[in-house]
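According to Swiss-Prot, the protein has these features:
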type	residues	note
MUTAGEN	ARG1 to Ala	Low decrease in binding affinity to cockroach neuronal membranes and in toxicity to blowfly larvae
MUTAGEN	SER2 to Ala	No change in binding affinity to cockroach neuronal membranes and in toxicity to blowfly larvae
MUTAGEN	PRO5 to Ala	Low decrease in binding affinity to cockroach neuronal membranes and in toxicity to blowfly larvae
MUTAGEN	TYR7 to Ala	Loss of binding affinity to cockroach neuronal membranes and of toxicity to blowfly larvae
MUTAGEN	TRP8 to Ala	Loss of binding affinity to cockroach neuronal membranes and of toxicity to blowfly larvae
MUTAGEN	GLN15 to Ala	No change in binding affinity to cockroach neuronal membranes and in toxicity to blowfly larvae
MUTAGEN	ASN16 to Ala	No change in binding affinity to cockroach neuronal membranes and in toxicity to blowfly larvae
MUTAGEN	SER23 to Ala	Low increase in binding affinity to cockroach neuronal membranes and in toxicity to blowfly larvae
MUTAGEN	PRO25 to Ala	Low increase in binding affinity to cockroach neuronal membranes and in toxicity to blowfly larvae
Amino acid sequence: RSCCPCYWGGCPWGQNCYPEGCSGPKV
């Protein structure tokens, strides 16, 4: 699965890879 944009909390087609937002690390 792809990552959602960092400024989104989540999206139907991907996972939230930026739980701390755009300023946080990608997980």
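Placed from the backbone N, Cα and C atoms, the Cβ positions cover glycine too.
DSSP gives PRO25 (mutagenesis position) a coil state; it is part of no helix or strand. Other Cβ atoms within 10 Å of the Cβ of TRP8 (mutagenesis position), summed over all protein chains shown, number 13.
Comparing Cα positions, TRP8 (mutagenesis position) lies closest to ASN16 out of the mutagenesis positions ARG1, SER2, ASN16, SER23, PRO25.
For PRO25 (mutagenesis position), the same-chain residues that are 6 or more apart in sequence and have a Cβ closer than 8 Å to its Cβ are TYR18. DSSP gives ARG1 (mutagenesis position) a coil state; it is part of no helix or strand. Nearest in space to ARG1 (mutagenesis position), taking C-alpha to C-alpha distance over the mutagenesis positions TYR7, GLN15, ASN16, SER23, is GLN15. On a Cα basis, TYR7 (mutagenesis position) lies 12 Å away from GLN15 (mutagenesis position).
Geometry remark: SER23 (mutagenesis position) versus ASN16 (mutagenesis position), CA distance 14 Å. For TYR7 (mutagenesis position), the same-chain residues 6+ apart in sequence whose C-beta sits under 8 angstroms from its C-beta are GLY21, CYS22.
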